[in-house]
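Visitor: Pasting in a structure now, in structure tokens, and then I'll have a few things to ask.
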Amino acid sequence: MTRPPAPPPGAPGADELLDCGLLSPVRAGTPVEALVCDSAWLQAMLDAEAALTRAQARTGFLPAAAAEAITAAARADRIDLLAVARGARETANPVVGLVAALTAAVRRDDPAAAEYVHRGSTSQDVLDTGAMLVARRALRLIGDDLDRAADALAALAADHRDTPMAGRTLALHAVPTTFGLKAAGWLELVSEAAGRVARLRDGLPFSLGGAAGTLAGYFGDRTDRGDPAVLLDRLLDAYAAETGLARPVLPWHVLRTPVADLAAVLAFTAGALGKIAVDVQSLARTEVAEVAEPAVEGRGASSAMPHKRNPVLSTLIRSAALQVPALATGLTQCLVSEDERSAGAWHAEWQPLRECLRLTGGAARTAVELAAGLEVDAARMRANLDLTDGRIVSESVAVALTPLLGRQAAKELLTRAAFTAGHEGRTLGEVLGELPELDGVLPKERWEALLDPARATGVAGALVDGALARRRPPAR
């Protein structure tokens, strides 16, 4: 292999190229970074190479001693990561340089084994399988964090099952609801995301297709020694066992369903967490002040305003939720891959996939802290219910009056009464009490119940109970 040209004088070294999250604080310092960084991808590709040799040894395609030597050498700390990365500029993918470096490392230990490195394989098999290994490791972490966030949200929903608050539609007070129901909605989203992550993680496939999807290089003339279908089954089953990945129906070099599935699940997960974040931001506004993020000394400080306590956690999560769907769109566009290997579409997946994984991983880790430490001000929620002087119960009053006045008449009466109350600065109850058509239609106790926002939350409590029951494991 021709050595790539040396970097020009003044080119940055590895330390200067460190991507530590300066412009992406949602994932900076979180565990997912270590699982998707360059060295993690390098190790995953080496793991794919080593697993392949072991699978080939198990099926008699190469000596067991060679597989052992290759596995022993397949360590990222024995490979010059920066050289592999820069060498990829000459080959359009990092596997060519990786194979050369791995072969050299094996040759130093066992010259005979070096002949079996990358036997029959192709760059895309190695990189795609490595990508699935990276994704599986990251998804396991993301799934664990989603489960922890869901536990915290379930506790919030249970604790505030009957805590009344204003439901808001199109940014305005609509009808009373409960904070428990809002938290249950968050719980449902996170639980659904966790389920999707788990199902996807367990079904991620390895890639094995050879140069153009026929696996010809893996078998050579071996097809003369037995049924090709049997040989294929043995190799695929062995590789599945060695990688822990699922066996695909066909080589998927240009059938990019696994990547599209990752894009969809990660976009949904980030969006689900983003819904929580934007709700917290809305409820934490100074004018609303119904919730607050966990109080940590020094967090949320402004560079200019000493009094500020900014909603940092929800801001970080929301930033990821706005990025991942856009990146996922780029990944799904790569479904349009020409021929048996794309010139550019496959290559366009790598960085967006890494970003989707680490942004979602950072958001999931941040969501655990947000959900577990969220401060809820039930008294403020109750006070905010009274901001419209009772008009927030207009729907429930209209429903109660419908059997007596008719649906249209009841709605028109409440519309006029609410308008009068708002413009005259009076309560809805006062205005309704002066209407002659309502004189004596309902007993006083019934009016008091109808005009109490805390008693107009519908079946919110039952809905919360249902969400919590779905979260709990079935009794055995």
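Glycine is no exception: its Cβ is also placed from the backbone N, Cα and C atoms.
As the structure is a computational prediction, the values presented were derived from the model and not from experiment.
Just lifted these from Swiss-Prot, have a look:
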- Ser302: active site, proton acceptor (ACT_SITE)
- Arg341: active site, proton donor (ACT_SITE)
- Arg137, Arg140, Arg201: fumarate 1 binding site (BINDING)
- Lys308, Asn310: fumarate 2 binding site (BINDING)
- Asn93 to Ala: Slight decrease in activity (MUTAGEN)
- Asp125 to Asn or Val: Almost loss of activity (MUTAGEN)
- His253 to Ala: Loss of activity (MUTAGEN)
- Ser302 to Ala: Loss of activity (MUTAGEN)
- Lys308 to Ala: Loss of activity (MUTAGEN)
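Describe each of these features in terms of where it is and what it packs against.
Guide: For Arg341 (active site, proton donor), the number of other Cβ atoms no farther than 10 Å from its own Cβ, over all displayed protein chains, is 17. Taken residue by residue with DSSP, Arg341 (active site, proton donor) is part of neither helix nor strand, so it is coil.
Long-range Cβ proximity for Arg140 (fumarate 1 binding site), meaning a same-chain Cβ under 8 A and a gap of 6 or more residues, is found for Arg201.
Following the DSSP three-state reduction, the secondary structure of Asn310 (fumarate 2 binding site) is coil.
For Asn93 (mutagenesis position), applying a Cβ distance below 8 Å and a minimum sequence separation of six or more within one chain yields Ser123, Gln124, Leu127, His347.
Long-range Cβ neighbours of Asp125 (mutagenesis position) (same chain, at least 6 residues apart, Cβ-Cβ under 8 Å): Ala48, Leu52, Ser207, Leu208, Gly209, Gly210.
The number of other Cβ atoms within 10 Å of the Cβ belonging to His253 (mutagenesis position), over all protein chains shown, comes to 23.
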Visitor: Work out how many Å separate Arg137 (fumarate 1 binding site) and His253 (mutagenesis position) at their Cα atoms, rounded off.
Guide: 22
Visitor: Around the recorded fumarate 1 site, report the further residues of that chain (criterion: Cβ within 8 Å of the mean position of the Cβ atoms of Arg137, Arg140, Arg201; site residues excluded), sequence-ordered.
Guide: Ala135, Arg136, Ala138, Leu139, Leu141, Ile142, Gly143
Visitor: Including all protein chains shown, what's the count of other C-beta atoms within 10 A of the C-beta of Asn310 (fumarate 2 binding site)?
Guide: 15
Visitor: Express the distance between the Cα positions of Asn310 (fumarate 2 binding site) and His253 (mutagenesis position) as a whole number of Å.
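Guide: Cα-Cα, rounded: 46 Å.
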Visitor: Rounded to the nearest angstrom, how far is the Cα of His253 (mutagenesis position) from the Cα of Arg341 (active site, proton donor)?
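Guide: Roughly 6 Å, rounded to the nearest whole number.
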Visitor: Within 10 Å of the Cβ of Arg137 (fumarate 1 binding site), how many other Cβ atoms can you find? Include all protein chains, please.
Guide: 18
Visitor: Looking only at Arg137, Arg140, Arg201, the residues listed as binding fumarate 1, what is the longest Cα to Cα distance in Å?
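Guide: Pairwise Cα check on Arg137, Arg140, Arg201 gives a maximum of 9 Å.
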Visitor: Give the three-state DSSP assignment (helix, strand or coil) for Arg137 (fumarate 1 binding site).
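Guide: It is helical.
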